[in-house]
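Everything below concerns the one structure shown next.
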Amino acid sequence: MAPTKRKGERKDPVQVPKLLIRGGVEVLEVKTGVDSITEVECFLTPEMGDPDEHLRGFSKSISISDTFESDSPNRDMLPCYSVARIPLPNLNEDLTCGNILMWEAVTLKTEVIGVTSLMNVHSNGQATHDNGAGKPVQGTSFHFFSVGGEALELQGVLFNYRTKYPDGTIFPKNATVQSQVMNTEHKAYLDKNKAYPVECWVPDPTRNENTRYFGTLTGGENVPPVLHITNTATTVLLDEFGVGPLCKGDNLYLSAVDVCGMFTNRSGSQQWRGLSRYFKVQLRKRRVKNPYPISFLLTDLINRRTPRVDGQPMYGMDAQVEEVRVFEGTEELPGDPDMMRYVDKYGQLQTKML
């Protein structure tokens, strides 16, 4: 029996806004073909502190300050963001064309590596009772990862603005009491591995248009870690307009933090415990309007060849330049030097003798 025909008028396809510009790049069509897809597999290791050669993935035992003013943590106590920049195959031999190709991140498979190692309850841990096993890793945990075509942009927020962070870390400068809630001057790019303490920086929700990030924080003293492992979950990186992160300069940026909780030693001291994260990113080619005009490329080339001089300030608030004169062409010098120059209603420069 043939299926019955639908009654009523046929509905037109749903119209959605057409995206023109994403991350400062004018977006065009997707390039198809057998060579238009590539995949990147890698993993990022944790940066918990590593106080010695035997404690990779652990922080130093945490010590507590007596007052807010005296808080000065050791660098080995501070879990930091892990970050990597992955060079991708070059797509454009000629950057002077009107349209060029860019890699676009489409999907991601990711998971934490080594979750079963947290079942170890016999290595120097504090016993739960006289004849019991050691305490498992537990407490506050934070799991975060990002994929982008540019470095992750960060916003600084502090728990205690009077904390003195150690050398070798990058932290919000000139902190005030407003830094404990929101200070828009504390901005940064995640451009260095093992340098940005997790407790100081969060992804900036007002930016990161060309990056996808995901994170979960679970707080508490005795909260157990809850981690899943599977090779069937895929995260789609496309936005509501069907466009993913565009890899500028043929570079893919990845970052991660996986703090699983605290390990309690036999003595009662505690250390952060972190694990590695696996990434598998699928990318495709997308045609875009060339964001690098020839004038920009030539200027950049000339600037790179020009030696940089760290001299006295000649621009900005402390500029020592008093006056700059610009001349164009020649003109007659009148007997009476009184002249008035103005722009007429047609936009032409006029000189009137007074």
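Every residue gets a Cβ built from N, Cα and C, even glycine.
Counting every protein chain shown, the Cβ of ASP66 (variant position) has 7 other Cβ atoms within 10 Å. Quoted from Swiss-Prot, the note on natural variant ASP66 to His is: In strain: Isolate MAD11-BR.
All chains included, 14 other C-beta atoms sit within 10 angstroms of the C-beta of ASN74 (variant position). Quoted from Swiss-Prot for the published natural variant ASN74 to Ser: In strain: Isolate NY-1B, Isolate N1 and Isolate G3.
DSSP gives ARG75 (variant position) a helix state. Annotation of the natural variant ARG75 to Lys in Swiss-Prot: In strain: Isolate YI, Isolate TKY-2A, Isolate MAD8-BR, Isolate HER1-BR, Isolate NY-1B, Isolate N1, Isolate N4, Isolate G3, Isolate C1, Isolate CY, Isolate MY, Isolate AIC-1A and Isolate Tokyo-1; the original residue is retained in the structure shown.
There are 16 other CB atoms within 10 A of the CB of ILE113 (variant position), with all protein chains counted. The secondary structure of ILE113 (variant position), as reduced to three states from DSSP, is extended strand. Variant annotation in Swiss-Prot: ILE113 to Leu, described as In strain: Isolate YI, Isolate C1, Isolate AIC-1A and Isolate Tokyo-1; the structure shown retains the original residue.
Variant annotation in Swiss-Prot: SER117 to Thr, described as In strain: Isolate YI, Isolate TKY-2A, Isolate MAD8-BR, Isolate N4, Isolate C1, Isolate CY, Isolate MY, Isolate AIC-1A and Isolate Tokyo-1; the structure shown retains the original residue.
Following the DSSP three-state reduction, the secondary structure of THR128 (variant position) is coil. Quoted from Swiss-Prot, the note on natural variant THR128 to Ala is: In strain: Isolate MAD8-BR, Isolate NY-1B, Isolate N1, Isolate G3 and Isolate N4.
Where Swiss-Prot documents LEU158 to Val as a natural variant, the accompanying text is: In strain: Isolate YI, Isolate TKY-2A, Isolate MAD8-BR, Isolate NY-1B, Isolate N1, Isolate N4, Isolate G3, Isolate C1, Isolate CY, Isolate MY, Isolate AIC-1A and Isolate Tokyo-1. Sequence-distant contacts of LEU158 (variant position), defined as residues of its own chain at least six apart whose C-beta falls under 8 angstroms from its C-beta, comprise PRO172, ALA175, SER179, GLN180, GLU199, CYS200.
Here the residue is the original one, but Swiss-Prot notes a natural variant at this spot, SER267 to Leu: In strain: Isolate HER1-BR. Counting only same-chain residues at least 6 apart in sequence, those with a Cβ under 8 Å from the Cβ of SER267 (variant position) are GLN126. Annotation note: SER267 (variant position) sits in a coil segment as assigned by DSSP.
Cβ neighbour count for SER269 (variant position) (all protein chains, 10 Å cutoff from its Cβ): 14. Quoted from Swiss-Prot for the published natural variant SER269 to Thr: In strain: Isolate YI.
Record note (Swiss-Prot) on the natural variant SER269 to Phe: In strain: Isolate MAD8-BR.
Here the residue is the original one, but Swiss-Prot notes a natural variant at this spot, SER269 to Tyr: In strain: Isolate TKY-2A.
A natural variant is reported in Swiss-Prot for this position, VAL321 to Ile, and the note states: In strain: Isolate C1. With a 10 A radius on its CB, VAL321 (variant position) counts 8 other CB atoms from all the protein chains.
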For VAL321 (variant position), the three-state class that DSSP assigns: coil
Greatest C-beta neighbour count within 10 angstroms, which of the variant positions ARG75, SER117, THR128: ARG75
Distance from SER117 (variant position) back to ARG75 (variant position), taken between C-alpha atoms, in Å: 25
Alpha-carbon distance [SER269 (variant position); ILE113 (variant position)] in Å: 25
Spatial neighbour of VAL321 (variant position) that is closest, considering only the variant positions ASP66, ASN74, SER117, THR128, SER269 and their CA atoms: ASN74
